[in-house]
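Asker: Have a look at this one.
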Amino acid sequence: MKCFLFSGGDKRGEQKTPISVSLTSIFSDREINRSGSEFNSRDVSGTSTESSMGRKNSYPPVSTRASNLREFSITDLKSATKNFSRSVMIGEGGFGCVFRGTVRNLEDSSVKIEVAVKQLGKRGLQGHKEWVTEVNFLGIVEHTNLVKLLGYCAEDDERGIQRLLVYEYMPNRSVEFHLSPRSLTVLTWDLRLRIAQDAARGLTYLHEEMEFQIIFRDFKSSNILLDEDWKAKLSDFGLARLGPSEGLTHVSTDVVGTMGYAAPEYIQTGRLTSKSDVWGYGVFLYELITGRRPVDRNRPKGEQKLLEWVRPYLSDTRKFKLILDPRLEGKYPIKSVQKLAVVANRCLVRNSKARPKMSEVLEMVNKIVEASSGNGSPQLVPLNSVKASRDARGKNNGGGGEGGWFGKLWNPKTIRAC
């Protein structure tokens, strides 16, 4: 059987390698219709088939598309990053390294702006393709929930060809970081809802609001960054692909991505659609709810795969509370959390055609945010630390009495990719 290429996580220096994959779906089509009634919205099951509806099928050359981007010299970026010093390194992985730096503002040379400089590792053709992809996509798209690409550099120096990208600096790091034990900051429930909303807006723009469709293909919490106001923005488009051409339902491609986020039909067939991103978004919602990673080998065996772990707890409210992120310390409206889980469940239908489009997902999330805002001023600034969270402990304002809100669960299958 064909082996599929995955990245097994965000470990430092980890390269994509063939691995065996086991993914399970949460819902059957019938169950998704039942859970969706929470929103009093039209049934979206089975109504969506992917078509580009006239979207373009090829990209113009980088040189014509990158006209809005600033071209940096390697000297500029060495100066900006203290010669790529480890003292200003803010990220490292199989793709290369990211450095914090400062560059002069083009409109006012006396003003310096903070930037993030991504130095791609020397991975031959694949590394160059991912660099070109980022320049192609981010050179022409602009949205408040996408990290802005400011410029690029492709230049030879004593170490050979250097491929670099320069982004707006995102001071509050990634959502993945703040959900991990490494962070002393606690993302409040209100802020998690806004992050879910921001991420849905970004994906909706990519899928539906341009003349061509972009499929992210590597949607995950480590690729969702937070600006100084804690607004979430999607980043890292090196694996992104154009959506299907007119008249086609999917793109056939090598299977790449991150363990725990890839849709089962994509793993099995290599057929990529925007519904693959919708699946990944559903996984991400359970990350926000539980504070856990999709795959965590450091946990006990029965808790290592997030979707498998949550499944037994979803049948009634009392059990459901046991999967909520303990760092929230009970400060959430339980109905709000349940409704977000319903959205996640819609995204995790095994039949990809029965999953909602991202615009429909966004509409559902918007309703949850609006209802949450109606309960008082939302707490959008995270708590400073776990201790501060304990000191501010209050009563759980959630309610009970909604046993069976989830419905019967689908019996999962194991899918082996190799």
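Backbone N, Cα and C define each Cβ position, glycine as well.
Keep in mind the model is a prediction, meaning the values are calculated, not measured.
Not my notes, these are from Swiss-Prot:
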| type | residues | note |
| --- | --- | --- |
| ACT_SITE | Asp218 | active site, proton acceptor |
| BINDING | Ile90, Gly91, Glu92, Gly93, Gly94, Phe95, Gly96, Cys97, Val98, Lys118 | ATP binding site |
| DOMAIN | 84-369 | domain 'Protein kinase' |
| MUTAGEN | Lys118 to Glu | Abolishes kinase activity. Abolishes PCRK1 function in pattern-triggered immunity (PTI) |
| MUTAGEN | Ser373 to Asp | No effect on PCRK1 function in pattern-triggered immunity (PTI); when associated with D-377 and D-385 |
| MUTAGEN | Ser373 to Ala | Abolishes PCRK1 function in pattern-triggered immunity (PTI); when associated with A-377 and A-385 |
| MUTAGEN | Ser377 to Ala | Abolishes PCRK1 function in pattern-triggered immunity (PTI); when associated with A-373 and A-385 |
| MUTAGEN | Ser377 to Asp | No effect on PCRK1 function in pattern-triggered immunity (PTI); when associated with D-373 and D-385 |
| MUTAGEN | Ser385 to Ala | Abolishes PCRK1 function in pattern-triggered immunity (PTI); when associated with A-373 and A-377 |
| MUTAGEN | Ser385 to Asp | No effect on PCRK1 function in pattern-triggered immunity (PTI); when associated with D-373 and D-377 |
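What's the neighbourhood like for these features in this structure?
Answerer: The number of other CB atoms found within 10 A of the CB of Asp218 (active site, proton acceptor), across every protein chain shown, is 21.
Sequence-distant neighbours of Val98 (ATP binding site) (same chain, 6+ apart, CB under 8 A from its CB) are Met89, Ile90, Gly91, Glu92, Ala116, Val117, Lys118, Gln119. Reduced to three states, the DSSP call for Val98 (ATP binding site) is strand.
The predicted model assigns the domain 'Protein kinase' (84-369) a mean pLDDT of 90.
Cβ neighbour count for Ser373 (mutagenesis position) (all protein chains, 10 Å cutoff from its Cβ): 13.
According to DSSP, Ser373 (mutagenesis position) sits within a helical segment.
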Asker: If one measures from the C-alpha of Asp218 (active site, proton acceptor) to the C-alpha of Gly96 (ATP binding site), what distance in angstrom results, rounded to a whole number?
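Answerer: Per the Cα atoms, Asp218 (active site, proton acceptor) and Gly96 (ATP binding site) stand 17 Å apart.
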Asker: To the nearest Å, how far is the Cα of Gly96 (ATP binding site) from the Cα of Ser373 (mutagenesis position)?
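Answerer: Rounded to a whole number, the Cα-Cα distance is 41 Å.
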Asker: Could you say whether, by DSSP, Ile90 (ATP binding site) belongs to a helix, a strand or a coil region?
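Answerer: Reduced to three states, the DSSP call for Ile90 (ATP binding site) is strand.
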Asker: What does DSSP say about Asp218 (active site, proton acceptor): helix, strand or coil?
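Answerer: Assignment for Asp218 (active site, proton acceptor) reads coil.
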Asker: Let me know how many other Cβ atoms fall within 10 Å of the Cβ of Glu92 (ATP binding site).
Answerer: 16
